[in-house]
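J.: Questions regarding the structure given below will be posed in turn.
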Amino acid sequence: MNDVAIVKEGWLHKRGEYIKTWRPRYFLLKNDGTFIGYKERPQDVEQRESPLNNFSVAQCQLMKTERPRPNTFIIRCLQWTTVIERTFHVETPEEREEWTTAIQTVADGLKRQEEETMDFRSGSPSDNSGAEEMEVALAKPKHRVTMNEFEYLKLLGKGTFGKVILVKEKATGRYYAMKILKKEVIVAKDEVAHTLTENRVLQNSRHPFLTALKYSFQTHDRLCFVMEYANGGELFFHLSRERVFSEDRARFYGAEIVSALDYLHSEKNVVYRDLKLENLMLDKDGHIKITDFGLCKEGIKDGATMKTFCGTPEYLAPEVLEDNDYGRAVDWWGLGVVMYEMMCGRLPFYNQDHEKLFELILMEEIRFPRTLGPEAKSLLSGLLKKDPTQRLGGGSEDAKEIMQHRFFANIVWQDVYEKKLSPPFKPQVTSETDTRYFDEEFTAQMITITPPDQDDSMECVDSERRPHFPQFSYSASGTA
C-alpha cells in the first residue's frame, strides 16, 4: 500500500497496561494498520513523528464490553506467540461503533491484500522472499504436521495460556520444545474475527542466539509451535544457584544477547520487549538462546474480559509503565536489568507491592554494590536511564552504541556471532533428554494433553474456525 492515509482520528480513553488508570489519547488510524496515539492532538508533521502509543490493527480481534466502563472495546492479537490486549473506551455507543467499524474495515483490507500477496507468492515456491509465509502444504505438498508425529516426554513449563513440552519427532528422532496454546483463550468463541500471529518473525529469524521455529500448526482447539530445544536450562536457574556471576561471565552472556537484539532490531525491525532471565536459556555448549516460551504465569479476571498480567513486573521499563510508546530502547532497559542481576545478584528495583515497585522503577536512582567495577557501573547506569532517549542504545546507533562501550572493549563482535568465544560455563548434560537444569516442579509432572473431540490433524480443523488463524502453518526448510 503506497499511499498511507488517515482513515479515522479522534479522542479515546486508553487504559494503562500495568498502572490501570484511564488516559485520554488522540488516536490516528491509518489504512496501513497503524494505530497511533498522542497526549495532545498533533498539529504538524513533526508532532506526528513522536507518538506515545503505536499499535497495529492488522487482523486483530475486536471485542465490545460494558466493563470496566460503558462503551469499552478491546483489541486483541498475538505478538510473536504471546497474547496482548489493548483496552479503550468512548463516551457513546455510536462512537464505539464508528471506531470498531473503521478498525475492522482496515484489518479486512489488509487481510485481502495479504491473501493476494500469498496467492502470488505461492505460484513460485522457489522464491525465498515469501518462504516465511508459506503453508506447510507448500513446503511439503504431501504432508501436514500433526500432534501425532511427536512423542511427548517431559513438561518444561506451564501457564495460563498453555504449556511447553519436550517432544521427540518420531520420523527424525530430533528433540524440540513444543509450545501448545489453547485457542479458546485466544479467540472468543462468539466472535468471528481474525487473530494476527506474528510467528512469521520467528519463522524468518536465523541467528545463533535466537531460538529457531521448526514448525507451527493448528488443531481444531490448539495452536502449536515446535521450537528448537536448548537443554542447558534457564539463566535464572543457574544464577539462583550461584547467586552472582563474575563480570567476565556476565560480559560473555551480555555480548551474545546484544548480538541477538541487534539482529532483531536492524534486520527484522522487531522489538523483543520481554527480556528477562527466564527467557534466556543456555544450549548444551553454554551459549545463549533467547526463547519465546512466554506463558503468562497468572491470569487476572477483570470484569467480563480476561485481562492478563503477563510478564514479570520487575523488568518493565519506565516508558512501558507510563504507557508511552516504547521503541527499541525498551530492550536495552531489559538488558540492563538482566546484567544487573547477573553482576549484583539481585534486581535493581524490587518491592512485593506492585504499586511501590512501579514507583521505584519510575523514580528511584540505581544503586550498586561497592565490589562492582567502574566499567560495569557505567554500562548499567547507561542502560538503566529512565528516559529512553538518554539511555545507552536509545539513539539512532542502537546496539552499536552498546557494542562500543568500554565494558565490551575487548569483545570482537564478529567472533561473538561466530561462537568463537569459549563459554565460561558448559552445562553438564548427558543427553538431549537430560532436564536437570529445568524446574522439577514441572519436569516431575505427568504430561496431560486433553484429548480433542476428534483426531488432532490439520484435516480435522473445522472450516468455520480455521480462518481465525490464516497462514498459521509453517515448516522450516532443511533442519532447524
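Cβ atoms are placed via backbone N, Cα and C, with glycine included.
So Swiss-Prot has the following annotated:
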ACT_SITE  D274  active site, proton acceptor
BINDING   K14, R15, G16, E17, Y18, I19, R23, P24, R25, N53, R86  1D-myo-inositol 1,3,4,5-tetrakisphosphate binding site
BINDING   L156, G157, K158, G159, T160, F161, G162, K163, V164, K179  ATP binding site
DOMAIN    409-480  domain 'AGC-kinase C-terminal'
MUTAGEN   K179 to A or D  Lacks kinase activity. Inhibits insulin-induced activation of glycogen synthase when expressed
MUTAGEN   T308 to A  Inhibits insulin-induced activation of endogenous Akt1, insulin-stimulated protein synthesis, insulin-induced activation of glycogen synthase and insulin-induced phosphorylation of 4E-BP1 in a dominant negative manner when overexpressed; when associated with A-473
MUTAGEN   S473 to A  Inhibits insulin-induced activation of endogenous Akt1, insulin-stimulated protein synthesis, insulin-induced activation of glycogen synthase and insulin-induced phosphorylation of 4E-BP1 in a dominant negative manner when overexpressed; when associated with A-308
J.: Rank aside, I only need the closest one: which of the binding-site residues K14, R23, R86, K158 has its C-alpha nearest to that of K179 (mutagenesis position)?
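T.: Result for K179 (mutagenesis position): the nearest of the binding-site residues is K158.
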J.: Please find, for K14, R15, G16, E17, Y18, I19, R23, P24, R25, N53, R86 as listed binding 1D-myo-inositol 1,3,4,5-tetrakisphosphate, the greatest distance between any two Cα atoms, in Å.
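T.: Across K14, R15, G16, E17, Y18, I19, R23, P24, R25, N53, R86, the widest Cα separation comes out at 17 Å.
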J.: Looking at the binding-site residues K14, Y18, L156, K158, V164, which has the shortest Cα distance to D274 (active site, proton acceptor)?
T.: Y18
J.: Please report the Cα separation of V164 (ATP binding site) and K14 (1D-myo-inositol 1,3,4,5-tetrakisphosphate binding site) in Å, rounded to an integer.
T.: 33
J.: K14 (1D-myo-inositol 1,3,4,5-tetrakisphosphate binding site): which of the binding-site residues L156, K158, G162 is the nearest Cα neighbour?
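T.: Closest recorded candidate to K14 (1D-myo-inositol 1,3,4,5-tetrakisphosphate binding site) by Cα: G162.
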J.: Reduce the DSSP letter at G16 (1D-myo-inositol 1,3,4,5-tetrakisphosphate binding site) to three states and note it down.
T.: coil
J.: Just jot down the residues in the same chain as R86 (1D-myo-inositol 1,3,4,5-tetrakisphosphate binding site), at least 6 apart in sequence, with C-beta under 8 A of its C-beta; none if empty.
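T.: Spatial neighbours, sequence-distant, of R86 (1D-myo-inositol 1,3,4,5-tetrakisphosphate binding site): K14, E17, F55, I74, I75, R76.
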J.: Roughly how many Å lie between the Cα atoms of G162 (ATP binding site) and Y18 (1D-myo-inositol 1,3,4,5-tetrakisphosphate binding site), rounded to a whole value?
T.: 22
J.: Could you give the Cα-Cα distance between L156 (ATP binding site) and Y18 (1D-myo-inositol 1,3,4,5-tetrakisphosphate binding site), in whole Å?
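T.: Their Cα atoms are separated by 28 Å.
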J.: For K158 (ATP binding site), which of the binding-site residues G16, Y18, R23, R25 has the nearest Cα in space?
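T.: The answer is Y18.
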J.: Below 8 Å Cβ to Cβ and six or more residues apart, same chain only. Which residues does that give for R23 (1D-myo-inositol 1,3,4,5-tetrakisphosphate binding site)?
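T.: Same-chain residues close to R23 (1D-myo-inositol 1,3,4,5-tetrakisphosphate binding site) (Cβ under 8 Å, separated by 6 or more) are H13, K14, R15, G16, D323.
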J.: Starting from each candidate's C-beta and looking 10 angstroms out, tell me which of the recorded positions K14, R25, K158, K179 has the most other C-beta atoms.
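T.: Highest number of other Cβ atoms within 10 Å: K179.
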J.: In this predicted model, what is the average pLDDT of the domain 'AGC-kinase C-terminal' (409-480)?
T.: 64
J.: Would you say which of the binding-site residues G16, G162 has the most Cβ atoms within 10 Å of its own Cβ?
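T.: When each Cβ's neighbours within 10 Å are tallied, G162 leads.
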